[in-house]
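Following: one structure in C-alpha cells, then a few remarks.
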Amino acid sequence: MYQEERLVAILDFLKQHNRITTEQICTLLQVSRDTARRDLVKLEEQNAIIRTRGGAILPTVHQKIQSYSGRLKTVSEEKNKIGRLAASLIHDGDRVILDASTTVQACAKHLNAVDCTVITNSINLADVLSDKEGIEIYLLGGKLEKEHRFLYGSSVIEKLSSYHVDKALIGVVGISEHGITIAHEEDGMVKRKMIQQAKQVIALADHSKLGSTSFYQYAELNEIDLLITDRLPNQAFCDLLDRNGVELLVTEQDEGKD
C-alpha cells in the first residue's frame, strides 16, 4: 500500500473514531511502528491531524457560528425533514419545551397538534407558533441575545424550574462521546435546565453534527432519550448511542415506510 493510500485510511478511521493510536495503525495497515510514525508526521505537516503521545486526533475546527437570521436562510431540506418527523411525535394535549435552534423552529412550523402548551426561550419560534390555533405559548423572559435570537439568564433558568413537561426538543451543535455540546455557554445553561424539566428529551441534529464536539457541554449522552437525524450514522456511532440508551430515528428510514 502506498503512503497516500495509508494516509487516506488513517483519516477515514479518525473521522469515525476521532482518535487513533500507533498500535491501531500498525494493525489496521499491517505496517511497522516506524512507518506509522512517518505517516503521522506527514499528516501533521499537512495540518490534517494533531499528534498526541502514542497516536493522533483530528484538529478542532473553530468555525464562526452564523447569526440566527443567517441560519434561517440556509435551513436545509435535511433540517425540514428532521423538524417534520419531530413534530409528528408531539401529540394533542402535550406540554413541551422547544429551544431556540433553527432545527427546532422547523419542527414548530410543522406542528399540527392541538391543546398543546409550548414553553420556549426563542422569540422567533414563539412568533411562528402564534399563527397556529390550539397552542398556548409561554415565552421565557430574560436577557436577549440579539444575534442568535434567544433569551437567557438566571430569570429564564429560575422560571424553567417551575415547569414540568412531557417532552423537551433540543437542537444539537455537537453530539459525541463527550456528550451534548454547543458554542454558547449561556444557551447551554438554559438547555441543561430544559432537559432537567422534561420526562422525555428529544435531540435534533443533522448528520454533520454527529461525532462532533463544540465548546460547552450541557448534557451527558445518557440524558437524551431519542435522537432524530437525517442519515443513518456509522456503526461506531450507533454503538455509542446503544451504550447510552439513546433511541435513534432517521428521516430517510421513516420516508421509506411510506
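Glycine too: its Cβ is placed from the backbone N, Cα and C atoms.
Helix, strand and coil residue tallies for the domain 'HTH deoR-type' (3-58), in that order: 36 helix, 9 strand, 11 coil [DSSP]. If you look up Swiss-Prot, you'll see 3-58 marked as domain 'HTH deoR-type'.
Long-range Cβ proximity for Thr35 (mutagenesis position), meaning a same-chain Cβ under 8 A and a gap of 6 or more residues, is found for Arg6, Leu29. A mutagenesis experiment is reported in Swiss-Prot for this position, Thr35 to Ile, and the note states: In grl-30; loss of glucose repression, deficiency in glucose transport and absence of ptsG expression.
While the structure shown retains the original residue, Swiss-Prot records the mutagenesis experiment Gly55 to Val with this note: In grl-15; loss of glucose repression, deficiency in glucose transport and absence of ptsG expression. Of all Cβ atoms in the protein chains displayed, 17 besides its own lie within 10 Å of the Cβ of Gly55 (mutagenesis position).
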For the domain 'HTH deoR-type' (3-58), the mean pLDDT of the predicted model: 87
